[in-house]
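Structure first, then comments.
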Amino acid sequence: MHFNTLTCVLVGLVAHTSAVPTKREAVNSCLTQAKVPTDAQGSQSWKEDGTAYNLRLPFEPAAIAVPTTVAQVSAAVECGAKHGVAISAKSGGHSYTSLGFGGEDGHLMIELDRMYSVKLAKDGTAKIQPGARLGHVATELWNQGKRALAHGTCPGVGLGGHALHGGYGMVARKHGLTLDLMIGATVVLPTGKVVHCSKTENSDLFWGIRGAGANFGVVVELEFQTFAAPEKITYFDIGLNWDQNTAPQGLYDFQEFGKGMPAEITMQMGVSKNGYSVDGAYIGDEASLRKALQPLVQKFGGVQVTATTVDWMGLVTHFAGAGVNVNPTSASYDAHDNFYASSLAAPALTLAEFKSFVNFVSTTGKSSSHSWWLQMDITGGTYSAVSKPKPSDTAYVHRDTLLLFQFYDSVAATAQYPSDGFNLIKGLRQSISSSLKAGTWGMYANYPDSQIKNDRATEMYWGSNVAKLEAVKAKYDPKNLFRNPQSIKPKA
């Protein structure tokens, strides 16, 4: 009897309070009234748009807006602001920590992949919407005028998040990061107001979106200075038969060559339980590449270099991988993984630091049951375009570092990610970072690490630029509407 009475009381309370709409109901009603297209919860489109790339980190949005115009984006933002619902923009959805969803439940997610226009002007500038995926950007710039942008190699990655937080790829040392080629942008602010920014217009906002772009609003169009697509570009790889004794010196020699290598070379060291290998790209023909690589090949002891010269789209296709669609435009694009990743942007390492790293790889790494891998890119060096700007020139701060590591471990899509994977990836990173001085290293915002807390994350991603970013945040988003667990907070 007491149970029944309590049940009736609870039902009465529920009935009494249900007249007050929840934030979810309120924001969805607002979107409907504003005629903003949305995904109905439980629909096929909700399932497609609402399934995170990283299956380890699923989050449930309060609503999914699917705009096709800037006016609809503006109206959606106004709805989120009106009802106090945090907002996150999702371009391609490839965030390692599901930041397109907000990195937590309950956000208004603005799905931008229906906005993927690429327009090349006669003067070589391009206006591109954030939902354009990198392979589509490359294809359109090539088809419209044999032009190109510096960007990453995965064709399904959306331009928005990629360009607004860095954008490292196979011609970065010659042309810079994707954000280095940005000359302007159109942004929907937290009020719904649409503004333009460049070096001469809202310059503080333009500074902030080049490295920390998710923190201030929804960037609905990006403007770039493109370059003529190389007529000849050569991709290459170098097989290495190293062991625990020879790898430290080999890695050190690779680094030392990288310090002064020509800007035309962009290359990376791959490391896994299977060993070590180099791959990269050279702007030019095979004969010129082999001449440029000769000092490194001699250091490596006469290793075999495999090289192929292609045109720009040949390079894009090669690094996309076999059987991958290099021009994805479908809203039902469906790529997923179940993984944990981290990163390290580091100065030049000593031989002792490489020994520490190799010891970890050869013991804990090799004995692990995990299928981990890592990449060590030489992003800097005397002739690198990435290193030319000062750390304070853009919100992207890692201009003085030489190396960029990406650490990655994945399991089957249906598996529960095992807790020892976190320690493995952390151990790989700390085998290097533990001996580095504070302030000399950081982490890359496009390889976000879900296991670090907010203040530490902002310090790692944006370093000496955090204070200025907090001031810009306070000016443009004082109520912290655009937020996630690792975002910039408004300066008090």
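Cβ coordinates are placed from backbone N, Cα and C, and glycine is handled just like the others.
Lifted from Swiss-Prot, the feature list:
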DOMAIN    57-229  domain 'FAD-binding PCMH-type'
MUTAGEN   Gln268 to Arg  Changes substrate affinity from N-acetylated towards non-acetylated oligosaccharides
| task | Show which residues of the chain containing Gln268 (mutagenesis position), separated from it by at least 6 in sequence, have their CB under 8 Å from its CB. | result | Val278, Asp279, Gly280, Gln375, Met376, Asp377, Ile378
| request: Using DSSP reduced to three states, classify Gln268 (mutagenesis position) as helix, strand or coil. | output: strand
| query | Mean pLDDT, the domain 'FAD-binding PCMH-type' (57-229)? | reply | 99
